[in-house]
Structure formats: C-alpha cells, structure tokens
Amino acid sequence: MTIIRKKHPLIKIINHSFIDLPAPSNISSWWNFGSLLGLCLIIQILTGLFLAMHYTSDTATAFSSVTHICRDVNYGWLIRYMHANGASMFFICLFLHVGRGIYYGSYNMIETWNMGIVLLFAVMATAFMGYVLPWGQMSFWGATVITNLLSAIPYIGTTLVEWIWGGFSVDKATLTRFFAFHFILPFIITALVLVHLLFLHETGSNNPTGLNSDADKIPFHPYYTIKDFLGVLILLMAFMILTLFFPDILGDPDNYTPANPLNTPPHIKPEWYFLFAYAILRSIPNKLGGVLALILSIVILAFMPLLHTSKQRALTFRPITQTMYWILVADLLVLTWIGGQPVEYPFIIIGQTASIAYFAIIVILMPMAGMFENNIMDLD
C-alpha cells in the first residue's frame, strides 16, 4: 500500500496533499475551517445536483417546482433545506476562515490570500444567483435591486444591466441564465480551490505563533485528519440541528410569496450573509459611491499585506492590534444588524458610523497600532 501511495502518479498527489504533508505541530482548531469549507462545497454540489433534477428555470413554473420538490419528491424538503442552510453554514465557515487569516497574518502568503479573495467573490456570486432561483418575492426584488446597481457605471451602465437581464426587466431570460451560472460556478469554485491549495502547499501552513515552523513539522495524517474529522462531526451536528429544527430561521418569509413585479415588499434585503456589505452600500447616499464602497468592502482584503506594519506576523503577542481586531468583528456584527433594518433614523446614522469605522480600522488604526507596538517593544 505504501508503494502505491508514494509511486502511483495520481495517488501520490493526494498523498503529498493530505497524508504525508508536513504540517506545523501547533495549529489550533482555527485551522479546521479549510476542510469544513471543502465539506460544505461537497454538500452544496450534491444537494444542488438533486434539486436541479426537479427544478424548472421558467418564471411560470419555478416557484411551483420548488413547492413540488418540498411536497412530492422523496426527502425533497430535506434536500431543499440542506441546500438553503448549507449556504449559511458555508458563509459562517468562510467568515471564520477569513477572520483567522487576518488574525494570524496569513495574508502574507499573498498568492494563497488573493486566490481566497477570488473564491470569496465566486461564492458570493453563486449564492446571490441561487437566491433568485425559487422566484419568490425577495428573489425577484433582490435580483432587480442588486443587478440595477450596475447601472451606476458611467456610460455603459444601463446597457450592461439590460444585457445581464436579457431584456428590459428581470424576467424569464434572467432566471434561465442565473440557473445556468448557478449550476456551473460551483465546479469553477472547485477548480479554484485546488489552485488555492496548490499555492498553500508551496509555502506551507501558517501557525498561531506566526513564526517559521520548518524545524517542527508533523505528518498531516493521522494527526490532523482525526482533528478535522472532529470538526466535521461538530459542523454536521450544528447543520442537522439547523436544518431539521429551524429550517426557516435564516430565510425571509417574503420568499414564500410568488414573485410579483407589481407589488414591492416593504423591506428589500438580501440573505443575512450579505447584510454587512448591503449596509455599507446603503450608508452612502450616492449610487455610484455606494457601489464602489460595496466592492471595496471585500477588495480591501487584497490590500492587507500592504497595510501590515508590524514586525510580527500574527496578533498573538500584540494586544493593541488585537483590540482593534475585535472592535472590527463587533463592527461587522453591527453592520449585519443594520443591513436588515429599514432606512430610517437612527439606523441610517448607525450604518454610516459603522461603515466609516470598518474602513478606518483596517486602513488607519490597525497599521498605526502595528507601528506603535514596534516602538514600545523596540523592534525597529
């Protein structure tokens, strides 16, 4: 078996990636989320495949086909709710994974980090298009509002929006193409994940100290396979509790009403995992400014290696920047809350303050804290 594992052209790639991979001896549970994201992706592809067997991407029958899946297909209700809540679990793992990367300075592995940002955009695009497919009220109006943002692009905006819609409004052509893209994107994401791993294995994993761990490596299997398996069990338990006991807790009741272009819902909002970005978008009165802020809220992650001023990699031994980090986490929770609130006083001013704080912490306060820590520890 060892000979096959180490000599076979295909199996040896798996061996070098998941079995004999040298890993730091001290990586904590925060390093579990990579494998959990892989599990989420597999769950989403499998449940999505079974849903696609019964779904019809036509405005007249899309809503009915989802109802049919839930009522008439064997365990269709389970597959549908696993897919819907699987997206939420995916984003929870994604946010924790990115948060870990920021905390421990993993963004210094620039190729891996940038590929991660591309993956984040791809997953967000996939989730947005997936939310449109059941063709409920929030599906339709969410698609209308978000795609309409592209009309803020000077000169070509309106043409671009109509090109994406395939007409003069969100209609059958839009739904059909969104289904096609929603189906193909997870496979593109899988390919990008392999590139992400390829870049990671070029440098090796980071660790909680932020120090070079070449002198103290252990094989990935069995140490981290068993550790990842524990993470998998915990995730599956949380996922099953969410899916079987509270399937609709993260959804919007408006999406149980079929799409009606003549009736606008009182509060149009995206799924919970986009609310922080939606709050940043709404905090700027100008349409183009809002769109730029929305894009920048994610793109700013790509500038983190440039904004790193500390002589230390991780925040483990940096209490001042740690404080800034946790204020940033709290700020993102505030933005998520504000994104789900109506556009009225006092929510507008809270959203604007939280948006300014978000960019200020990343661009100004954390780099300044890094320089200050260098000074007080004489690391110049």
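The backbone N, Cα and C atoms fix where each Cβ goes, glycine too.
Every position carries its original residue.
What Swiss-Prot annotates here:
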- H83, H182: heme b b562 binding site (BINDING)
- H97, H196: heme b b566 binding site (BINDING)
- V118 to I: In strain: Isolate 1 (VARIANT)
- H201: ubiquinone binding site (BINDING)
- A238 to V: In strain: Isolate 1 (VARIANT)
DSSP on A238 (variant position), three-state: which is it?
helix
Could you tally the C-beta atoms, other than its own, that fall within 10 angstroms of the C-beta of A238 (variant position)?
13
For a quick check of packing: other C-beta atoms within 10 Å of the C-beta of the residue listed as 'ubiquinone binding site', how many?
14
Neighbourhood of H97 (heme b b566 binding site), C-beta criterion under 8 angstroms, separation at least six:
F33, G34, L37, G116
Cα separation, H182 (heme b b562 binding site) to H196 (heme b b566 binding site) (Å, whole number):
21
If you skip the near sequence neighbours and keep only those at least six away, which residues in the chain come within under 8 angstroms of H182 (heme b b562 binding site), Cβ to Cβ?
G48, T126, M129, G130, L133
Protein Cβ atoms within 10 Å of H83 (heme b b562 binding site), excluding its own:
21
Return the residue, from the listed recorded positions V118, H196, with the maximum count of other C-beta atoms within 10 angstroms of its C-beta.
H196
Give the distance between the Cα atoms of A238 (variant position) and V118 (variant position), rounded to the nearest whole Å.
28
Rounded to an integer, what is the Cα-Cα distance in Å between H201 (ubiquinone binding site) and V118 (variant position)?
18
Inter-residue Cα distance where the pair is H83 (heme b b562 binding site) and V118 (variant position), in Å:
22
